[in-house]
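Here is the structure we will look at, set down as structure tokens.
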Amino acid sequence: MSNRAKSPALDAVVIGAGVTGIYQAFLINQAGMKVLGIEAGEDVGGTWYWNRYPGCRLDTESYAYGYFALKGIIPEWEWSENFASQPEMLRYVNRAADAMDVRKHYRFNTRVTAARYVENDRLWEVTLDNEEVVTCRFLISATGPLSASRMPDIKGIDSFKGESFHSSRWPTDAEGAPKGVDFTGKRVGVIGTGATGVQIIPIAAETAKELYVFQRTPNWCTPLGNSPMSKEKMDSLRNRYPTILEYVKSTDTAFPYHRDPRKGTDVSESERDAFFEELYRQPGYGIWLSGFRDLLLNKESNKFLADFVAKKIRQRVKDPVVAEKLIPKDHPFGAKRVPMETNYYETYNRDNVHLVDIREAPIQEVTPEGIKTADAAYDLDVIIYATGFDAVTGSLDRIDIRGKDNVRLIDAWAEGPSTYLGLQARGFPNFFTLVGPHNGSTFCNVGVCGGLQAEWVLRMISYMKDNGFTYSEPTQAAENRWTEEVYADFSRTLLAEANAWWVKTTTKPDGSVVRRTLVHVSGGPEYRKRCEQVAYNNYNGFELA
């Protein structure tokens, strides 16, 4: 390793202008360092910029997600709903960007196409889509866990004559602003019943002539329970921001919930059902995150809650055949992120809504007229692909990132990511991944956990600059220990039994299948404790030079 380090034009490049990216850029600038942010969109917002479909909103309590308000960056901010809609969330991020004056550090309508680590100079060369190359000491990815949209591999997908689009690329007008898609009198098809589809479907059903929902795998969905935010509640929350922040930091996922200390198997059936009923009626993720402590550890305890929610689905959906198709049979309750819904199940009681089970009759092709399955053809005017994302690592896979010895990140992580603290990977010095694989912000309330992680990264970078270090890379031993621990912790939970977005599945040339978790599931407090220990011990586990 060379002992010299060439001075780059920038201290850091931050990829992404979502809630975590703009905060990281702000912190680096505040510390007196030169930073450039790169954002593919026209403005800040991240997920709230790209996802503008009808029904899009937070599944986190607004006040608990709003780190910029909790931290006093925009203390005057007032939420209008307990679970804010996408337009309100975009206004919130824009207001925070104004307060931090962060846009001057960004280039918008710009993509990073490649990044190459130059070993002799200890810097990154970052190539933009206009072929310009900028150099930086630290490269920081803040692209988000769900930003690389995924279209299904269906024959004829480009042949459709009507309107079609992925849910995260909703149509825009000539100026780039989102335009409403009028479903009135139209035959609409929605492919996918994950969190996005669950939000779109009830809205589309209100005006569509006919709505066809193409479902392969049902999800466990529970009521969001949204309501307006009263002035009295908003004033009370604002007065308690420091306390609220400390509380959410104390929970495993930074949502405002602690698990019940009891085991589901230790409670009588009547007491259990009364508890489930109470949780089901509460707004938000309480039923997932404040239930019995063994929900995701014990199959019997999990089945108690799954059976309860299945009973609710049967009560809400009038057609028993449809109800059964909407009840998951392939994964435990909560082994996938639970979609929060508003009148989702009641939507299937409408005469104009039709559930198409594509596990029984798979989609064969998209035709100019619509969708053809194994047993029917559906003429459509609009097709919405609510088909999700290449999660967590997908956005990085789409950038040609090359570390030491010209090794590509996508090759290094071919069978699953390997990291230290989920923040750096060996072979890719000075490259940080915020809300990335195996760190404490991804299986978490990103609004808070991403902000806390950005603060830690700033501390490490500042420590390096103060001590004359220009190089950081995990030791092989530290990376191996962390990665093995992440995989082991995940495998002990029922999360390992679902094909959720946080599991990467790879088929090897010999036909064998490798499943690797993309997330750290041991809880935010434990994760931050580990990170603090590393920092306190002069960033042990990292090679600094």
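Glycine too: its Cβ is placed from the backbone N, Cα and C atoms.
Y65 (FAD binding site) is surrounded by 25 other CB atoms, counting those within 10 A of its CB over all protein chains shown. The FAD binding site annotation in Swiss-Prot covers T20, E39, T47, W48, Y49, W50, D59, T60, Y65, V112, V446.
Within 10 Å of the C-beta atom of Y53 (mutagenesis position) sit 23 other C-beta atoms, taking all shown protein chains into account. Under mutagenesis, Swiss-Prot gives Y53 to F with this note: Retains 32% of monooxygenase activity.
Here the residue is the original one, but Swiss-Prot notes a mutagenesis experiment at this spot, Y53 to A: Loss of monooxygenase activity. DSSP assigns Y53 (mutagenesis position) to coil, not to a helix or a strand.
A coil conformation is recorded for W501 (NADP(+) binding site) in the three-state DSSP classification, outside any helix or strand. Residues or ranges marked as NADP(+) binding site in Swiss-Prot (evidence: experimental evidence): R57, L58, D59, T193, G194, A195, T196, G197, V198, Q199, R216, T217, W501.
Looking at Swiss-Prot, you'll find the mutagenesis D59 to A noted as follows: Loss of monooxygenase activity. Sequence-distant neighbours of D59 (mutagenesis position) (same chain, 6+ apart, CB under 8 A from its CB) are F83, A195, L224, G284, Y285, P339, M340.
Swiss-Prot documents D59 to N as a published mutagenesis change and attaches the note Loss of monooxygenase activity.
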Under a criterion of Cβ-Cβ distance under 8 Å and sequence separation of at least 6, what residues of the same chain contact V446 (FAD binding site)?
V19, T20, Y65, G144, P145, V435
CB neighbours of T196 (NADP(+) binding site) within 10 A?
25
Extent of the NADP(+) binding site in Å [max Cα distance among R57, L58, D59, T193, G194, A195, T196, G197, V198, Q199, R216, T217, W501]:
25
Which of the listed binding-site residues (R57, R216) has the least company, meaning the fewest other Cβ atoms within 10 Å of its Cβ?
R216
Nonlocal neighbours by CB distance (under 8 Å) for G194 (NADP(+) binding site), same chain, sequence gap 6 or more:
N219, P339, A386, G388
I need the most crowded of these binding-site residues: T20, T47. Count other C-beta atoms within 10 angstroms of each C-beta and give me the top one.
T20
State the Cα to Cα distance, in Å, between Y49 (FAD binding site) and W501 (NADP(+) binding site), rounded to an integer.
21
